[in-house]
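Chemist: So Swiss-Prot lists these for the protein:
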type: DOMAIN; residues: 1-95; note: domain 'CRESS-DNA virus Rep endonuclease'
type: BINDING; residues: GLU33, HIS39, GLU83; note: divalent metal cation binding site
type: BINDING; residues: GLY176, LYS177, SER178; note: ATP binding site
type: MUTAGEN; residues: LYS177 to Ala; note: Complete loss of ATPase activity
Amino acid sequence: MACSNWVFTRNFQGALPLLSFDERVQYAVWQHERGTHDHIQGVIQLKKKARFSTVKEIIGGNPHVEKMKGTIEEASAYVQKEETRVAGPWSYGDLLKRGSHRRKTMERYLEDPEEMQLKDPDTALRCNAKRLKEDFMKEKTKLQLRPWQKELHDLILTEPDDRTIIWVYGPDGGEGKSMFAKELIKYGWFYTAGGKTQDILYMYAQDPERNIAFDVPRCSSEMMNYQAMEMMKNRCFASTKYRSVDLCCNKNVHLVVFANVAYDPTKISEDRIVIINC
């Protein structure tokens, strides 16, 4: 099976072999050790996962290689131990710690977004979305709460249950529904304008313990997705888009619908709905 982090031992007699690596290697560290015989012991971290035979070819000299157990930091420290060291240690490249790849990708994007757009447009798109959201989250909005907003604010500070859907109804527009809904994003809420059920569930499944805000445009009022609302509020649903996953969550969340129309009692149980009029 392919892996990116490996440990290796290369036995030798006579002159110390010189190790050299190419662009496939992210990081390597090794030293000359002597126990019962001379050998090189080291770790190697590849930029992409590779199989056993490829790793041996990269190191050269028919080494013994094993998939790394534990963290790359622990393995790196172990192969640099002083007790059996004869010479070294030597290193190549930069250690990529767990969780640091995303930061490095973002750094590359910020350094030259146009270059990444040409080479990897999908990654550039995600990096730009992340940058824009971070800028949005930093922006502080001073809201003078209207009476309905104060009522909603107090309600979402209470403990959510597994049934109640809060329906904010304002038929005229301009009441501040969308402004309030977008502000909730800064407090970790999931924001959606609606759409197809599996599209909504796929996006929500990325972090399914978030509170939920449906900010429904007037033009979409006739296509209100009650199915998605109930599935998300019930805390058990299947997201079948791209990567199928069944999700069951113990944590209850608030679900708020901001709409220009009243709810349809033929499509959702009336006892679920708490109405706030704008």
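Here, residue 1 is simply the first one shown, and the rest follow in order.
Cβ coordinates come from backbone N, Cα and C, glycine included.
Here the original residues are kept at every noted site.
It should be emphasised that the depicted structure is a prediction, and the values quoted were computed from it without experimental measurement.
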Chemist: Sort the residues of the domain 'CRESS-DNA virus Rep endonuclease' (1-95) into helix, strand and coil with DSSP and give the three counts.
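Modeler: DSSP classes over the domain 'CRESS-DNA virus Rep endonuclease' (1-95) add up to 16 helix, 45 strand, 34 coil.
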Chemist: Where among the recorded positions HIS39, LYS177 do you find the Cβ with the fewest other Cβ atoms within 10 Å?
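Modeler: Relative to the other recorded positions in HIS39, LYS177, HIS39 has the fewest Cβ atoms within 10 Å.
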Chemist: Helix, strand or coil: which one is LYS177 (mutagenesis position) in, per DSSP?
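Modeler: Reduced to three states, the DSSP call for LYS177 (mutagenesis position) is helix.
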Chemist: Given the binding-site residues GLU33, GLU83, and counting only Cβ atoms in the protein chains shown, which has the most within 10 Å of its Cβ?
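Modeler: Of the binding-site residues GLU33, GLU83, the most buried by Cβ count within 10 Å is GLU33.
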Chemist: Quick one: which residues besides GLU33, HIS39, GLU83 have a Cβ within 8 Å of the divalent metal cation site's Cβ centroid, in sequence order?
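Modeler: Counting only non-site residues, the set is GLN31, HIS32, ARG34, GLY35, GLN41, LYS81, THR84, ARG85, VAL86.
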Chemist: For HIS39 (divalent metal cation binding site), which of the recorded positions GLY176, LYS177, SER178 has the nearest Cα in space?
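Modeler: Of all the candidates listed, SER178 is nearest in space.
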Chemist: Within the domain 'CRESS-DNA virus Rep endonuclease' (1-95), what mean pLDDT does the predicted structure show?
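Modeler: Taking every residue of the domain 'CRESS-DNA virus Rep endonuclease' (1-95) together, the mean pLDDT is 87.
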Chemist: Residues other than GLY176, LYS177, SER178 within 8 Å, Cβ to Cβ centroid, of the ATP site?
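Modeler: My list of surrounding residues reads GLY170, GLU175, MET179, PHE180, ALA181, ASP215, PHE258.
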Chemist: Provide the number of Cβ atoms within 10 Å of the Cβ of SER178 (ATP binding site), excluding the reference atom itself.
Modeler: 17
Chemist: Cβ distance under 8 Å to GLY176 (ATP binding site), same chain, sequence separation 6 or more: which residues?
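Modeler: GLY176 (ATP binding site) has long-range Cβ partners ARG146, GLN149, CYS278.
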